[in-house]
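J.: So Swiss-Prot lists the following for this protein:
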MUTAGEN   Gly308 to Val  Markly decreased expression, hearing loss associated with degeneration of cochlear hair cells and spiral ganglion cells
BINDING   Asp454, Lys455, Thr456, Glu555, Phe596, Lys619, Arg652, Thr732, Gly733, Asp734, Arg867, Lys873, Asn896, Asp897  ATP binding site
BINDING   Asp454, Thr456, Asp893, Asp897  Mg(2+) binding site
ACT_SITE  Asp454  active site, 4-aspartylphosphate intermediate
Amino acid sequence: MSTERDSETTFDEESQPNDEVVPYSDDETEDELEDQGSTVEPEQNRVNREAEKKRETFRKDCTWQVKANDRKFHEQPHFMNTKFFCIKESKYASNAIKTYKYNGFTFLPMNLFEQFKRAANFYFLILLILQAIPQISTLAWYTTLVPLLLVLGITAIKDLVDDVARHKMDKEINNRTCEVIKDGRFKIIKWKDIQVGDVIRLKKNDFIPADILLLSSSEPNSLCYVETAELDGETNLKFKMALEITDQYLQIEDNLATFDGFIECEEPNNRLDKFTGTLFWKNQSFPLDADKILLRGCVIRNTDVCHGLVIFAGADTKIMKNSGKTRFKRTKIDYLMNYMVYTIFIVLILVSAGLAIGHAYWEAQVGNYSWYLYDGENATPSYRGFLNFWGYIIVLNTMVPISLYVSVEVIRLGQSHFINWDLQMYYAEKDTPAKARTTTLNEQLGQIHYIFSDKTGTLTQNIMTFKKCCINGTIYGDHRDASQHSHSKIELVDFSWNTFADGKLAFYDHYLIEQIQSGKEPEVRQFFFLLSICHTVMVDRIDGQINYQAASPDEGALVNAARNFGFAFLARTQNTITVSELGSERTYNVLAILDFNSDRKRMSIIVRTPEGSIRLYCKGADTVIYERLHRMNPTKQETQDALDIFASETLRTLCLCYKEIEEKEFTEWNNKFMAASVASSNRDEALDKVYEEIEKDLILLGATAIEDKLQDGVPETISKLAKADIKIWVLTGDKKETAENIGFACELLTEDTTICYGEDINSLLHTRMENQRNRGGVSAKFAPPVYEPFFPPGENRALIITGSWLNEILLEKKTKRSKILKLKFPRTEEERRMRSQSRRRLEEKKEQRQKNFVDLACECSAVICCRVTPKQKAMVVDLVKRYKKAITLAIGDGANDVNMIKTAHIGVGISGQEGMQAVMSSDYSFAQFRYLQRLLLVHGRWSYIRMCKFLRYFFYKNFAFTLVHFWYSFFNGYSAQTAYEDWFITLYNVLYSSLPVLLMGLLDQDVSDKLSLRFPGLYVVGQRDLLFNYKRFFVSLLHGVLTSMVLFFIPLGAYLQTVGQDGEAPSDYQSFAVTVASALVITVNFQIGLDTSYWTFVNAFSIFGSIALYFGIMFDFHSAGIHVLFPSAFQFTGTASNALRQPYIWLTIILTVAVCLLPVVAIRFLSMTIWPSESDKIQKHRKRLKAEEQWKRRQSVFRRGVSSRRSAYAFSHQRGYADLISSGRSIRKKRSPLDAIIADGTAEYRRTVES
């Protein structure tokens, strides 16, 4: 017979781990024994048991060993790792940090190496090498070197400045001092000399030099307060608590010097809120968790002195582990721009090859027979053609713009500053400006298709107020009519009878106060007592007043409510908690705290009363609480009805319950609890299992209801974004009914919206899968690509789905593995093949079902996913990214939104009440959801339009410049001779045409910000990629080709058979080059003037200044003086003055410019007249629209002030805090439909643009 231990063990190497999400499988128990009672081969049992013992002996989680006050212990040979060949170093890092990248010797080679890893820079380096070969190059070396040095120099200077700053910062930090036990006494040493195992002393306002275990503190109850602003951006204080035994014995220097504790813990990692370890001391073991660890970068506050043991130092600390490279996000335009550069490169190769073939043919037909062209070498025509191929690669290299990427980064940097400087996105109440935390994604803000938003703190204010409650089936908090109770009044409840009341709670139900004071219903007092004792809040006193420090607004609201109703939490230690119960102080022994996590969705505390009885108090989500209630709870239905009512009013709810525990039961359970607490591996899973054993047969007390108001401007913002064809999905931890009512409150849902729930979706997807399978044969994957809509066109549909249904629909539900012993038998090839095919079919089915779900959801006008975890939020975002190829934006304010924010193309953080984790992980941040409309509809749209105009013009001007060489090659024997002076080629992209296009990319705007917000339909140009795509690219290419033809052939025709004023023919090569170059500079600068929609003095100055700069430099470079100094570099002596004094040369230039620009002007006029865009129509009427905006102020159609609908209590998803969720039925309230409002706005917009 197999033992119980064996029956719980799986040895199948292909089995999935318990916590992994796997699809449904029909062969889940393929290798399991059918009969548990069958006799198992003894040898196999023995092998399995030995393998299990071996696996237990090897501790994967806790392999980091630290011994206090013993540096030699950490220098043992088995702690040394081989770094390079025979060079070894200790696995324990020193505490010196090194964030800089270069030093005085390595800066130049390393920086150049990093820069030449970029394809564009390496390409131009190859060109520079080719230009050094005389047989190939017809261009001077400086034509490529000067632009390349400019690009490399700017980047190198930026990198040098950054690295010098890092050097200074590292030196400053490493040279900070700290007190460390050395030779039995505290001595002051530098941070860089601290080592793992050292015992250190820290004082108030000291920075923590390493990750340390808190040993003792001068504060009562071994508390230590820290500020974690450098870790997570939060300025509110957090508390840490030492072990009672270390705090008791390690207060004086002598005891600290002789402390010889031994720690086994997890290896260094980047999880800031997780730590697992065990302290072995005095023949006892003590569990360690994150609450006992002080992390490097934090600051000691409100604590005079504390002592700690260094566990991780330097590069091993958690803050350094988190300083690695973040995932680099790139925009859609980035990818498209790279593909276009590749296209240009291919065109360059093809054109160069064609011209090289032409040169080989010309050499064979003409060159070999022309004695005056003999160069002394008897090379074959094909060899000369081969050399000329590389010559044309050099001459035409400006088709691939070297300054493109630098210019793009400059424009993005400027656009980011405009976002930072926007006062209309500044929240004065909290002094919080908008912040562009990345500079590479601005134009993508103008292409968003889907917004994924958290609810609590994002759509709502996350300022919690206790409003109602249900106790023993009775609802309290509503106004009570005088007929119901003679003493009830409508005015606010007076809490002056309570000395601990804070005077801030607005409550109207006087009957609840009477119930508390009379004590007629013990459950009422028990209800508020539970709120005062079951929490993780800390208390301190400021000017004699109690001040609570809660990690979440929810927790603070509940504890404050209990305080106002007479049950004030006063103090806590590691083992006790003191509460004032209607003026009488009582202290309870805390026996265990059963912490919160996102899977448990509840928190419990076990206390011993002064009378000696043991009780468990629990609060959490109704879904998990109701599963654990005793079957004889008489008020279950009444409380459920109350939860429904609270949910309909969008109040955040949670359930409260308790149970009596017998001494024997607790003793048995506590032994398991202590064993799980010191488990070396899988500690969290072991604790959760132990928690489940005690949290059952609970007695329901009631439910709380907390108000969380909508933020200002949320409905208006959502309406405008909807008009911009942006779909909004709300992903929240709230229950279905609460989330639905929030949807109505923020106008995401309307009364004529048809809502589909999980059952409906599952049925639709099942039908679609069957149809696809029938059409496609064996697998839906091979179904014909015919898209059929799920709903009839024109229907207003919304989708509301819970996390459990999401797993069900997407085949992501966890499967429970059987506890039957699996034996590992060899499989035949046929069995492996069948198993592989089965898995492949499951993956295909899963993939097709996911795609169908995304198609269905994207047909809906709104999607609300409720009861979802942080992992599910990220999964939903990823599904839309994967199957719709749409640009996504995720916005949230809490730690549970970080994964979603990082997954989306654009992440936006709200700096709210839940700390700064979301902000620090985001690409953009601000304080209010309503600023999102300005970020997208103004800054995003402007950035997209500017970048598109910049890229189109940049490619155009480079093609117009470069292809003149192409036309010239037909007249010079395809000899790779340039059409311009070398210095003009060098400075064209650097000085003559760079500033105007940069300013257009920074300042241009088609319509004002007010009109952009007034007409959100303008936003669709970015969503549809209308302004920059391959079609636009080839139009710009064709425009450049035609411009180059005009620039070459008109001057060529003008120079043929002409005579100057002096009777001589000026048709020399140098005069021709000056004429073409002058016409080119004027044309491309005037062209950008035609492309500019928003004129400023700066734009005008840059255009005319660039032309003036060209002529000034040209006359200087063509002067005799500079030729005398540098005769080989400046060979166009006198060309400019001689050529440009001829009137017909100016006439030629003017004619060339006119022929280039007049067709553009004509096409623009016809386009705006016959096929005007939406922005063209608005520009045409902007004066009238501006007058209307000024004189006809319309009243907003949206309600302002406090909304009657409120938010519900959502998941916290943070370890250590109770999970607060609501449940109930949705009770819709009749409202004026939003469609009418939108229709009015749309009609006005159409009337405006059509008139």
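Glycine is no exception: its Cβ is also placed from the backbone N, Cα and C atoms.
Don't expect the noted substitutions in this model, because it carries the original residues.
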J.: Rounded to a whole number, how many Å is the Cα of Asp893 (Mg(2+) binding site) away from the Cα of Phe596 (ATP binding site)?
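T.: Cα to Cα, Asp893 (Mg(2+) binding site) and Phe596 (ATP binding site) are separated by 20 Å.
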J.: How big is the Cα-to-Cα gap, in Å, between Phe596 (ATP binding site) and Gly308 (mutagenesis position)?
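T.: Given the Cα positions, Phe596 (ATP binding site) is 27 Å from Gly308 (mutagenesis position).
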J.: Cα-Cα separation of Arg867 (ATP binding site) and Gly308 (mutagenesis position), in Å?
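T.: Distance (Cα to Cα, whole Å): 41 Å.
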J.: For Gly308 (mutagenesis position) and Asp454 (ATP binding site), determine the Cα separation and express it in whole Å.
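T.: Cα of Gly308 (mutagenesis position) to Cα of Asp454 (ATP binding site) measures 39 Å after rounding.
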J.: For the binding-site residues Thr456, Asn896, work out the Cβ neighbour count at 10 Å and name the residue with the minimum.
T.: Asn896
J.: Return the count of C-beta atoms lying within 10 angstroms of the C-beta of Arg867 (ATP binding site), excluding that atom itself.
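T.: That number is 25.
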J.: Tell me the Cα distance separating Asp897 (Mg(2+) binding site) from Asp454 (ATP binding site), rounded to the nearest angstrom.
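T.: Answer for this pair: 7 Å between alpha carbons.
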J.: If you measure Thr456 (ATP binding site) to Asp897 (Mg(2+) binding site) at Cα, how many Å is it?
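T.: Between the alpha carbons of Thr456 (ATP binding site) and Asp897 (Mg(2+) binding site) there are 11 Å.
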J.: Roughly how many Å lie between the Cα atoms of Gly733 (ATP binding site) and Asp897 (Mg(2+) binding site), rounded to a whole value?
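T.: So the Cα of Asp897 (Mg(2+) binding site) lies 11 Å away from that of Gly733 (ATP binding site).
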J.: When you measure from the Cβ of Arg652 (ATP binding site), how many other Cβ atoms are you left with inside 10 Å?
T.: 29
J.: Mind giving me a neighbour count for Phe596 (ATP binding site)? Other Cβ atoms within 10 Å of its Cβ, every protein chain shown.
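T.: By my count, 23.
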J.: Taking 10 A as the limit, how many CB atoms besides its own sit near the CB of Asp897 (Mg(2+) binding site)?
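T.: Summing over all protein chains shown, Asp897 (Mg(2+) binding site) has 32 other Cβ atoms within 10 Å.
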